[in-house]
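Visitor: Copying in the features that Swiss-Prot gives for the protein in this structure:
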MUTAGEN   ARG43 to Ala  Almost no effect
MUTAGEN   THR65 to Ala  Complete loss of activity
MUTAGEN   ARG76 to Ala  Almost no effect
MUTAGEN   ASN117 to Asp  Less than 10% activity
MUTAGEN   TYR120 to Phe  Less than 10% activity
MUTAGEN   SER125 to Ala  60% activity of wild-type
MUTAGEN   GLU129 to Gln  No effect
MUTAGEN   GLU161 to Gln  No effect
Amino acid sequence: MSHRPILKNFPQVDHHQASGKLGDLYNDIHDTLRVPWVAFGIRVMSQFEHFVPAAWEALKPQISTRYAEEGADKVREAAIIPGSAPANPTPALLANGWSEEEIAKLKATLDGLNYGNPKYLILISAWNEAWHGRDAGGGAGKRLDSVQSERLPYGLPQGVEKFHLIDPEAADDQVQCLLRDIRDAFLHHGPASDYRVLAAWPDYLEIAFRDTLKPVALTTEFELTTSRIRKIAREHVRGFDGAGGVAWRDMADRMTPEEIAGLTGVLFMYNRFIADITVAIIRLKQAFGSAEDATENKFRVWPTEKG
């Protein structure tokens, strides 16, 4: 009798499974957004053959702008849960034998996640709004100015490498249980990419879940914070020069009614899921220092103000 894993991988086209045109698209997402992983939601939606290529083609010119980057900054800055700061895990990590260098590497990983998550919230907001025919750009009648339309450099920031996401099914039972417990605490459907990255340090992730995440999971403060950043993202995409996605009515010749219905649910789910993860991972970095440090764009291309 085969061993039944504690945690089953949610259906998706994972990084190592994407080849050909889809592999090229994943790399283009990496380099356009300057992020070291392709979001869980995109990997799930890539099972709908025609959607992600069409939605990305529409969004790419919009999300590669300074305006989009500023929107992600606004999301990040608003993602702090009100109330007391979480306990700093550094003493516990040092007691577990961690070196300062290892802690610095962990913090840098959190910075990479916190750079990317708000950008993915902008992305999923644009895709979800456009899917339903709501304003996801191009409807304001006012185009971006020359500063707002400046382009991000193409490619990962200097010194940043693509993340390795552990395979939940192949992880040991302790890690699988931990990923399952985090999933269930937030009523999610599967472990986020972020936790698959952080599972490389299971002792840290266990401390982080127990002391930083579990106490706020599903609280009113957490839910209000995620609602706030979803609103910021939704309002920001309306300022794009063109629609940041595709409407389901325009995909009806390439998708079955069942696929359209299924994808509608997936978009709705990830619009909330990515907001949850954005708030959670910023809180993990906040525990190491301050809200200001946790919400800072560590890979800023332009100064906060032009000049």
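Just so it is clear, glycine is given a Cβ too, placed from its N, Cα and C backbone atoms.
Nothing has been swapped: the model has the original residues at all the noted spots.
Show me how these features fit into the shown structure, please.
Guide: Under 8 Å, Cβ to Cβ, and six or more positions away along its own chain, ARG43 (mutagenesis position) finds GLN12, VAL13, ASP14, HIS15, ALA18.
DSSP gives THR65 (mutagenesis position) a strand state.
In the three-state DSSP assignment, the secondary structure recorded for ARG76 (mutagenesis position) is helix.
According to DSSP, ASN117 (mutagenesis position) is assigned to a helical segment.
Less than 8 angstroms from the CB of TYR120 (mutagenesis position) sit LEU33, VAL35, ALA39, GLY41, ILE274, THR278, each of them six or more residues away in the same chain.
In the three-state DSSP scheme, SER125 (mutagenesis position) is classed as helix.
Counting every protein chain shown, the Cβ of GLU129 (mutagenesis position) has 23 other Cβ atoms within 10 Å.
Counted within 10 Å of its Cβ, the other Cβ atoms near GLU161 (mutagenesis position) come to 8, all protein chains included.
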Visitor: Just to be sure I understand: of ASN117, SER125, GLU129, GLU161, which mutagenesis positions have a C-alpha no more than 10 angstroms from the C-alpha of ARG76 (mutagenesis position)?
Guide: ASN117
Visitor: Out of THR65, ASN117, SER125, which of these mutagenesis positions shows the lowest number of other CB atoms within 10 Å of its CB?
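Guide: So among THR65, ASN117, SER125, the mutagenesis positions given, the one with the fewest Cβ atoms within 10 Å is THR65.
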